[in-house]
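Here's the structure we're looking at; comments come further down.
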Amino acid sequence: MSGGSSCSQTPSRAIPATRRVVLGDGVQLPPGDYSTTPGGTLFSTTPGGTRIIYDRKFLMECRNSPVTKTPPRDLPTIPGVTSPSSDEPPMEASQSHLRNSPEDKRAGGEESQFEMDI
């Protein structure tokens, strides 16, 4: 059995230099998924431990990109979440809410979970 092992080498590349970004006090920071260094650099960490370092100019360009203003395809319609909610609730929902008051439930034989005699 001749098991010739073929080993291929990948070309080496230089590690990209990190740039520090100083954020002004008036700039809102991104969500809590990101971390900052004392110098103001934004970074996140992948589950494998790789650090992804973001530069402020790139983030600001992404923020104003037309892609960020375009919703994803096949997004379900969820009022108030993926589409604006209507100003007035439907009449049936508001009337059913009034009919299902706590007093009606107790009268129907359903008691509260915690009952206490003082």
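Cβ coordinates come from backbone N, Cα and C, glycine included.
Cβ neighbours of Thr46 (mutagenesis position) (same chain, under 8 Å, six or more residues apart in sequence): Ile52. Under its mutagenesis entries, Swiss-Prot includes Thr46 to Ala with the note: Abolishes phosphorylation by MTOR and increased ubiquitination by the BCR(KLHL25) complex; when associated with A-37; A-65 and A-70.
One mutagenesis experiment catalogued in Swiss-Prot, Lys57 to Arg, is accompanied by this note: Impaired ubiquitination by the BCR(KLHL25) complex. DSSP gives Lys57 (mutagenesis position) a helix state.
Neighbour list (Ser65 (mutagenesis position), Cβ cut-off 8 Å, at least 6 residues apart, same chain): empty. Among the sequence features in Swiss-Prot, the mutagenesis site Ser65 to Ala is noted as follows: Abolishes phosphorylation by MTOR and increased ubiquitination by the BCR(KLHL25) complex; when associated with A-37; A-46 and A-70.
Looking at Swiss-Prot, you'll find the mutagenesis Lys69 to Arg noted as follows: Does not affect ubiquitination by the BCR(KLHL25) complex. DSSP assigns Lys69 (mutagenesis position) to a helix.
Record note (Swiss-Prot) on the mutagenesis of Thr70 to Ala: Abolishes phosphorylation by MTOR and increased ubiquitination by the BCR(KLHL25) complex; when associated with A-37; A-46 and A-65.
Under mutagenesis, Swiss-Prot gives Lys105 to Arg with this note: Does not affect ubiquitination by the BCR(KLHL25) complex.
For the mutagenesis of Gln113 to Ala, Swiss-Prot gives this note: Reduced interaction with RPTOR. The structure shown keeps the original residue.
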Given the mutagenesis positions Lys57, Lys69, which one has the fewest other C-beta atoms within 10 angstroms of its C-beta?
Lys69
With every protein chain in view, what's the tally of Cβ atoms within 10 Å of the Cβ of Thr70 (mutagenesis position), excluding that atom itself?
8
